[in-house]
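Visitor: From Swiss-Prot, here are the annotated features:
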| type | residues | note |
| --- | --- | --- |
| BINDING | Ala226, Arg227, Pro228, Gly229, Val230, Gly231, Lys232, Ser233 | ATP binding site |
| DOMAIN | 195-462 | domain 'SF4 helicase' |
| DOMAIN | 582-660 | domain 'DOD-type homing endonuclease' |
| DOMAIN | 612-874 | domain 'SF4 helicase' |
| MUTAGEN | Arg227 to Cys | Loss of DNA helicase activity |
Amino acid sequence: MAVVDDLAPGMDSSPPSEDYGRQPPQDLAAEQSVLGGMLLSKDAIADVLERLRPGDFYRPAHQNVYDAILDLYGRGEPADAVTVAAELDRRGLLRRIGGAPYLHTLISTVPTAANAGYYASIVAEKALLRRLVEAGTRVVQYGYAGAEGADVAEVVDRAQAEIYDVADRRLSEDFVALEDLLQPTMDEIDAIASSGGLARGVATGFTELDEVTNGLHPGQMVIVAARPGVGKSTLGLDFMRSCSIRHRMASVIFSLEMSKSEIVMRLLSAEAKIKLSDMRSGRMSDDDWTRLARRMSEISEAPLFIDDSPNLTMMEIRAKARRLRQKANLKLIVVDYLQLMTSGKKYESRQVEVSEFSRHLKLLAKELEVPVVAISQLNRGPEQRTDKKPMLADLRESGCLTASTRILRADTGAEVAFGELMRSGERPMVWSLDERLRMVARPMINVFPSGRKEVFRLRLASGREVEATGSHPFMKFEGWTPLAQLKVGDRIAAPRRVPEPIDTQRMPESELISLARMIGDGSCLKNQPIRYEPVDEANLAAVTVSAAHSDRAAIRDDYLAARVPSLRPARQRLPRGRCTPIAAWLAGLGLFTKRSHEKCVPEAVFRAPNDQVALFLRHLWSAGGSVRWDPTNGQGRVYYGSTSRRLIDDVAQLLLRVGIFSWITHAPKLGGHDSWRLHIHGAKDQVRFLRHVGVHGAEAVAAQEMLRQLKGPVRNPNLDSAPKKVWAQVRNRLSAKQMMDIQLHEPTMWKHSPSRSRPHRAEARIEDRAIHELARGDAYWDTVVEITSIGDQHVFDGTVSGTHNFVANGISLHNSLEQDADVVILLHRPDAFDRDDPRGGEADFILAKHRNGPTKTVTVAHQLHLSRFANMAR
């Protein structure tokens, strides 16, 4: 057992002087001798193939020859000058390497085929030096990037990774063909079967747990979670005792909670079976001392390492783990515990920081090819249940959403339901808030089910709604906060604007106009005429023109029996069973046969650029919206109505594309379909709508009058405001700098939430990152008005790379911590909550998540007085 030494040994020798223009390290004679030996002897091929890869040869011609020899050898065919020449000729490479005579030159060059393995070592060493030169060049580039403003910690970490890759001789590849993976996988399956199904990974020491997991496997991230005092640190040490003391494989614990001596005491207590309390109080018997001395000599050689450095950062853990991987062939890493780690950086919330740790620990597990056990703390969820059993939802920073929750895509601009992503397996780009509160595109790299949990419906003042578990985090100004901790009146972030999608596709404008009119005032039911029925002559004319441009003739009904003038497609003689072109067009967009309460905006509109989105909204508003000036209240009225909630949500989403935040109200109707209205409040957004979107037809006159009125003083509701805590921060900073002017000094002003214009003015005077982000960011601070339980449902979550959040149902939501884990073990001790529990002395390892196998509850005995858990007698 050892303690990690943080001090790297000094380097006595000075670095070599720079010498530019030199050839990279190589030995062409050794390369020729290797290939010549392989052409002469099959045994030489066997000696060489495990030491070299094609990229280890300096000359490209030698790489081609080596690859051809290995291909022939792998197929069981002879590899000599004749067959290799034929293979290279088949590939069109023979002339490139110098023709068949060069192969005979290789044979004549080799002194003896028996030394091919030695020649291969020379080639491998030169290749390693070349990679070191390449890595050094990249490190120099990273250094210059750091001097130009890149994050220094990230630069150092990338430089370390470059050197580590060279030392570990690992060549990164973008992909591996399936055929290259089949045989190694078959070998692993065969090895598991031949060992009777025993653990192939690092054995945990618990028989039943190993039977389910087959041990802890390289590349896995394992979360061990429990409430305080249940024994999660003890379980982590049990894993290490099994790895290092029982099986003599190296392990390391990075402890942010216990000191080195405390950890060693616990290990000795568990191994010598001496009460930890007796050790600490000095009440050990002679028999205890004898057992302790005997076990100390037995475990002193165990390759177990301990690091209790305070304020340990992720970069330090990576650097130390890489060094141990080289020094001691590290097989297991334990981090105790996740919530105590620090990054040294400023994050908008602790939840984001912990999620970053989780992701980096998973990447560390994959990089070093070792299992990483991250100990984590559960929230108070178990204490609120009758049986006190923990659930996956209790994991801190964990949360879930229902299958119907719609995620905003960045590639198409449309929304897609979680359930659809699960069915299709698609992993799209999504819009996400970065640390500056700006919308950025980030990949959703994983979507997964999280079981059945209690779900709450959260409704905002703007009418937006989302269904989530109590543990799902929402963004407050103070940071990411679980839904269970939110209350009515809290302010959370929603997008105030959304950029154009990454892959925009323009639509024919005639089709766009026709589509907007059909959604707003059209009827396209099966076995009924397809009609458009406005009362505005200008709108009728617009549809007539757009239909003509789309090669769709339209005729007008204007007879007395008709309730209103209408346009319908001209009758055409079609074969039986064929629908009209306009019906086929609407069916292709998913709108044919849709009733008014079922309508929605097709994906093609969301893909369109912003100028076409504005055109679509202009004609849609003319068909189903209203724009007017209210002289009684001295303010404008801009709204759109529909019996389809989905259509209202889609229109709200499109308005964000042109930088307009809207509000949704609900009007229940007995005996019919409820209706919804989408309102645009505030002079600023109304002016933006009138200038950038506008309306068509008779409403255009009212729009011009409204725009004229809005240029003067009008009532302007303070809807787009910042949380009060921001206002307090602004006031404190201004007071400290003695910069309060008359506009920012009135006492009554501090009683209310500030409009965004005031922090914007303050931001110009004080240097405060939070105020800057608030004034310039893309977050709208909406108000929680209702939180209601809607029962248990199947729920899902996703992983967003980098920013760890996404837009769902028009609200910014965080993703979960558990998504990075391959295995989640929840620890439960019934007697931790009730000392008289009949199961006293027992503990449950609840395998709540197992990416590569079944879940199960494993019952063990807890002997915490001896700092250990133990298998139950079978």
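For all residues, glycine too, the Cβ spot is worked out from N, Cα and C.
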Visitor: Counting across all protein chains present, how many other Cβ atoms fall within 10 Å of the Cβ of Lys232 (ATP binding site)?
Guide: 23
Visitor: Hey, of the binding-site residues listed (Pro228, Gly229, Gly231), which one tops the CB count within 10 A?
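Guide: For the binding-site residues Pro228, Gly229, Gly231, the Cβ with the most other Cβ atoms within 10 Å is Gly231.
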Visitor: Should Ala226 (ATP binding site) be counted as helix, strand, or coil on the basis of DSSP?
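Guide: The residue in question, Ala226 (ATP binding site), is strand (DSSP, three-state).
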Visitor: Across the whole of the domain 'SF4 helicase' (195-462), what does the mean pLDDT come to? Round it, please.
Guide: 86
Visitor: If you measure Ser233 (ATP binding site) to Arg227 (mutagenesis position) at Cα, how many Å is it?
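Guide: A Cα-Cα distance of 11 Å.
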Visitor: Write out, in the order they occur in the sequence, the residues of the chain not among Ala226, Arg227, Pro228, Gly229, Val230, Gly231, Lys232, Ser233 that have a C-beta within 8 Å of the mean position of the C-beta atoms of the recorded ATP site.
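Guide: So the additional residues around the site are Gln377, Leu827, Ala832.
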Visitor: Given a separation of at least six residues and a C-beta threshold under 8 Å, show me what packs close to Arg227 (mutagenesis position) in the same chain.
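Guide: Result: Gln377, Leu378, Arg380, Pro382, Glu383, Pro390, Ala832.
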Visitor: Quick one: of Ala226, Val230, which of the binding-site residues has the smallest count of other CB atoms within 10 A?
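Guide: Fewest other Cβ atoms within 10 Å, among the binding-site residues Ala226, Val230, is found for Val230.
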Visitor: Should Lys232 (ATP binding site) be counted as helix, strand, or coil on the basis of DSSP?
Guide: helix
Visitor: Just to be sure I understand the packing, how many Cβ atoms besides its own are within 10 Å of the Cβ of Ser233 (ATP binding site)?
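Guide: A 10 Å sphere around the Cβ of Ser233 (ATP binding site) contains 22 other Cβ atoms.
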